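Peer 1: Supplied in structure tokens, the structure appears directly below.
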Amino acid sequence: MKIGTQATSLAVLHNQESHAPQAPIAVRPEPAHAIPEIPLDLAIRPRTRGIHPFLAMTLGDKGCASSSGVSLEDDSHTQVSLSDFSVASRDVNHNNICAGLSTEWLVMSSDGDAESRMDHLDYNGEGQSRGSERHQVYNDALRAALSNDDEAPFFTASTAVIEDAGFSLRREPKTVHASGGSAQLGQTVAHDVAQSGRKHLLSLRFANVQGHAIACSCEGSQFKLFDPNLGEFQSSRSAAPQLIKGLIDHYNSLNYDVACVNEFRVS
């Protein structure tokens, strides 16, 4: 889920991140909802059989931590600086609709430049309302999947928002695990996504079973990645592993340990 922020504050989702970095950010928790302990394998292959539907809905791809007030520079937990790759730093996810915004970014990832895309997706932009509509498709599909006892409701919901945007899946969704650390995870994901002509909706799944949707596109030798909480990043294809590692390290440093990445290749 999205952690809402103001200028220099980072709120804590469901009071689960009380150990989030304290400086230079003041931590203010949102109203807490108790979430029972869930087995980690739900993050790896998100099955919800036996999980209360309300809980499963809270675990969908809605966002997690905003960039507002969060430095993208190197710290003790990361060796890759996201700021080296940032081309349009913007938090457009205050409305908690990361799956919808990421899908909308994929639709127009080849149009204009990074700043114009962020303007499109920002609060006064047409893309914000479209992203909200797309995210409603995601939520509706997730609810339907849960009511039908779907064993992979998050995959079903992601597929629904992809198809609603006019895309189709090029292959079955793929899950890449983080067992080898962020460098290996970044390398493995980049091998799949940083190929010319490929577009992906990606779902970061965290150890607390929360999810966050981002998107990426590779055109020629240029790799572009969009995170609704942080904005747009660009690199060469060869540097894509470092960019993805930097993003993973960013969330790990906020105690959102990335357990796996679900890949949805679209065309």
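Please read every residue number as a count from 1 along the shown chain.
Glycine residues also receive a Cβ, built from the backbone N, Cα and C atoms like all the rest.
Substituted residues are absent from this model; it holds the original ones throughout.
The active site annotation in Swiss-Prot covers C98, H212, D227. Swiss-Prot gives this note for the published mutagenesis G63 to A: Abolishes the localization to plasma membrane in host cells. Q128 to A appears in Swiss-Prot as a mutagenesis experiment; the accompanying note says: No effect.
I'd like to know what surrounds each of these features in this structure.
Peer 2: Around the Cβ of C98 (active site), the number of neighbouring Cβ atoms within 10 Å comes to 31. C98 (active site) falls within a helical segment according to DSSP.
Classification of D227 (active site) by DSSP places it within a strand.
Under the DSSP three-state reduction, Q128 (mutagenesis position) is assigned to helix. Cβ neighbour count for Q128 (mutagenesis position) (all protein chains, 10 Å cutoff from its Cβ): 21.
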Peer 1: Quick one: pull the CA-CA distance for Q128 (mutagenesis position) versus C98 (active site), whole Å only.
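Peer 2: Spelling it out, the Cα of Q128 (mutagenesis position) and the Cα of C98 (active site) are 10 Å apart.
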Peer 1: Do me a favour and check the Cα-Cα span between D227 (active site) and C98 (active site); whole Å is fine.
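Peer 2: Spelling it out, the Cα of D227 (active site) and the Cα of C98 (active site) are 8 Å apart.
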Peer 1: Measuring Cα to Cα, how far is C98 (active site) from H212 (active site) in Å?
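Peer 2: Checking the Cα atoms of C98 (active site) and H212 (active site) gives a distance of 7 Å.
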